[in-house]
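Asks: Supplied in structure tokens, the structure appears directly below.
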Amino acid sequence: MTTRTKGRGHTAATTQNDRMPGPELSGWISEQLMTGRIPVSDIFCDIENNPGLCYASQMQQTKPNPKTRNSQTQTDPICNHSFEEVVQTLASLATVVQQQTIASESLEQRITSLENGLKPVYDMAKTISSLNRVCAEMVAKYDLLVMTTGRATATAAATEAYWAEHGQPPPGPSLYEESAIRGKIESRDETVPQSVREAFNNLNSTTSLTEENFGKPDISAKDLRNIMYDHLPGFGTAFHQLVQVICKLGKDSNSLDIIHAEFQASLAEGDSPQCALIQITKRVPIFQDAAPPVIHIRSRGDIPRACQKSLRPVPPSPKIDRGWVCVFQLQDGKTLGLKI
């Protein structure tokens, strides 16, 4: 910073840029000189003694370099804007942001209320899933009942009422009271169809055979196997294999009578033959925590076709009461478990 004395005794503080104008001002002066708008005499004048006569000096004072800032004025021409407009713009922006915030809070509240409203639907989904599973099981049991007993279209009381009114039993499968049919047959009622007589005789003979076997003190494994086979549908199923395992272990432990009694008791309670076999593995002590027997076979083709879909990888410690019937071991050492 240097200090120089101007004409008329005024002293002003100037910077290096004041004495050496920038290229912008020099270019502008050159353009004005070449076009003749500024006389040459105005340029080559006594700047020190007559600064007021110099056009360039006036232009330097009235049009300063935008890149420089005078020490007396702190206003930058680039920032020479209306601050009121900036304030108004910021205020409007703040208003918009506030409105968006309010809208977001309202949307969040609506989403929360919607979630609260959907909670009963979530709970209902569990109930529907449970009902679906139970209904599927019930339909499967009903189909099994229809296949094994025929579709009953009326109760025993309704059958008796129809028979008494029309003088003949209703068409199709129906439920009959054993004592009522016995009385009709013994009284030689001519309205009893031949098919009903044959069915009653077969039922009567089966009952007597069951009572005979049930009262037999020592039942053989072969007889017990045949009795269980007679109750099972199909052939070579996993339950047929389970019958063989039950009879084999029962014979080794002298528990055939207990197994037979348990089987008949389950049937008397209304259980299916398959369910009765499973109950034996869970109720008779010799099957609790018992490992399934290992059966050596040459190839997978030796396993009955009805058992193929029930084969599973063998777990570390299979148990009969957990549904593992037996373990098939192939010649190459690979094992397959039969699971029900």
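Placement of Cβ uses the backbone N, Cα and C atoms for every residue, glycine included.
Computed from a predicted structure; not experimentally measured.
Found this in Swiss-Prot, in case it helps:
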| type | residues | note |
| --- | --- | --- |
| DOMAIN | 215-340 | domain 'VP35 IID' |
| MUTAGEN | Ser187 to Ala | Impaired viral replication |
| MUTAGEN | Thr210 to Asp | No effect on viral transcription and binding to the nucleoprotein |
| MUTAGEN | Arg305 to Ala | No effect on IRF3 promoter inhibition |
| MUTAGEN | Lys309 to Arg | Partial loss of the ability to efficiently antagonize the type I IFN response |
| MUTAGEN | Lys309 to Ala | Partial loss of IRF3 promoter inhibition. Complete loss of dsRNA-binding |
Asks: Other than its own, how many Cβ atoms are within 10 Å of the Cβ belonging to Lys309 (mutagenesis position)?
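Replies: Excluding its own Cβ, the number within 10 Å is 7.
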Asks: Whole-number Å distance between the CA of Lys309 (mutagenesis position) and the CA of Ser187 (mutagenesis position)?
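Replies: One finds 52 Å between the Cα atoms of these residues.
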Asks: So for Ser187 (mutagenesis position), how many other CB atoms are inside 10 Å of its CB?
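Replies: Other Cβ atoms within 10 Å of Ser187 (mutagenesis position): 9.
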Asks: Measuring Cα to Cα, how many angstrom lie between Ser187 (mutagenesis position) and Arg305 (mutagenesis position)?
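Replies: Spelling it out, the Cα of Ser187 (mutagenesis position) and the Cα of Arg305 (mutagenesis position) are 50 Å apart.
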Asks: Helix, strand or coil for Ser187 (mutagenesis position)? Use DSSP.
Replies: coil
Asks: So, in DSSP terms, is Arg305 (mutagenesis position) helix, strand, or coil?
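Replies: Once the DSSP labels are grouped into three classes, Arg305 (mutagenesis position) ends up as helix.
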Asks: Which residues of the same chain, at least 6 positions away in sequence, have a Cβ lying under 8 Å from the Cβ of Arg305 (mutagenesis position)?
Replies: Gly236
Asks: Determine the mean pLDDT over the domain 'VP35 IID' (215-340), rounding to the nearest whole number.
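Replies: Here the predicted model's pLDDT, averaged over the domain 'VP35 IID' (215-340), is 90.
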Asks: With DSSP, how much of the domain 'VP35 IID' (215-340) is helix, how much strand and how much coil, in residues?
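Replies: Secondary-structure breakdown of the domain 'VP35 IID' (215-340): 66 helix, 16 strand, 44 coil.
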